[in-house]
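Peer 1: According to Swiss-Prot, the mutagenesis experiment Phe70 to Cys carries this note: Impaired ERAD substrate degradation. Here Swiss-Prot notes a mutagenesis experiment, Leu73 to Ala, with the remark: Impaired ERAD substrate degradation. Swiss-Prot gives this note for the published mutagenesis Tyr164 to Ala: Impaired ERAD substrate degradation. Looking at Swiss-Prot, the entry for mutagenesis of Arg247 to Ala says: Significantly reduced binding to VCP. In Swiss-Prot, a mutagenesis experiment is listed as Leu248 to Ala, annotated with the note Significantly reduced binding to VCP.
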Amino acid sequence: MSDIGDWFRSIPAITRYWFAATVAVPLVGKLGLISPAYLFLWPEAFLYRFQIWRPITATFYFPVGPGTGFLYLVNLYFLYQYSTRLETGAFDGRPADYLFMLLFNWICIVITGLAMDMQLLMIPLIMSVLYVWAQLNRDMIVSFWFGTRFKACYLPWVILGFNYIIGGSVINELIGNLVGHLYFFLMFRYPMDLGGRNFLSTPQFLYRWLPSRRGGVSGFGVPPASMRRAADQNGGGGRHNWGQGFRLGDQ
């Protein structure tokens with residue numbers, strides 16, 4: 001048990017709370033402590049009955065059962081793996097910026113969920129984070145199951161197909177990828193590569209609550225440290241090398 005506790009405490013803070021909630025809320029529903037009917041995102045209940053908790057619970061809840069358990073565990077792994085890599089990599093020392101990314105993606109997904117009657121938001125939010133990681137490491141070669149190897153930029157689409165095969169919904173994964181693309185475009189691509197204005201900015205109260213842990217300028221439109229280092233190493237060119245690939249499942 002101490003090993004599990006040490007592992008859990010080693011997870012970066014924001015990912016740790018997200019991971020814990022994604023385990024706890026389905027468990028509460030599975031044990032019947034709270035009826036799962038109160039955990040879904042139902043537009044009518046949220047908009048007209050003022051059940052304002054539903055967008056939050058729908059982000060963490062997943063109906064775990066014999067037919068969905070494997071899909072849940074796979075996406076829980078994706079949450080742990082890629083949120084940890086983003087929080088300790090591109091957003092290392094900048095928890096406010098990372099939390100703002102999650103909030104921006106979450107708000108976009110909630111709005112889409114209300115418009116499209118999507119009752120579960122766990123997978124879209126996880127996929128949006130995975131998409132951002134894949135774009136920031138787009139030229140990295142990753143290994144998927146059965147020894148397949150490809151660039152990281154294709155990983156979100158491979159996982160979309162993989163989740164569909166094991167029982168997921170293409171819509172959930174697609175919405176997550178599109179939201180992740182919107183964030184990546186507004187944060188990095190448009191202001192940095194196309195010379196456009198910054199449309200996103202982390203609120204100052206988040207910096208006061210979660211101050212950056214190292215020097216430098218924080219905020220959107222500023223490349224993460226990993227991108228700056230890669231750009232310096234490549235002479236400022238457009239093609240980056242962000243490290244070595246890894247096998248999916250390796251810690």
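Just so it is clear, glycine is given a Cβ too, placed from its N, Cα and C backbone atoms.
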Peer 1: Pick the one among the mutagenesis positions Phe70, Tyr164 whose Cβ has the fewest other Cβ atoms within 10 Å in this structure.
Peer 2: Phe70
Peer 1: Roughly how many Å lie between the Cα atoms of Tyr164 (mutagenesis position) and Phe70 (mutagenesis position), rounded to a whole value?
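Peer 2: Distance (Cα to Cα, whole Å): 12 Å.
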Peer 1: At a 10 Å cut-off from the C-beta of Leu73 (mutagenesis position), count the other C-beta atoms across all protein chains.
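Peer 2: Other Cβ atoms found within 10 Å: 11.
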Peer 1: Under a three-state reading of DSSP, tell me whether Leu73 (mutagenesis position) is helix, strand or coil.
Peer 2: helix
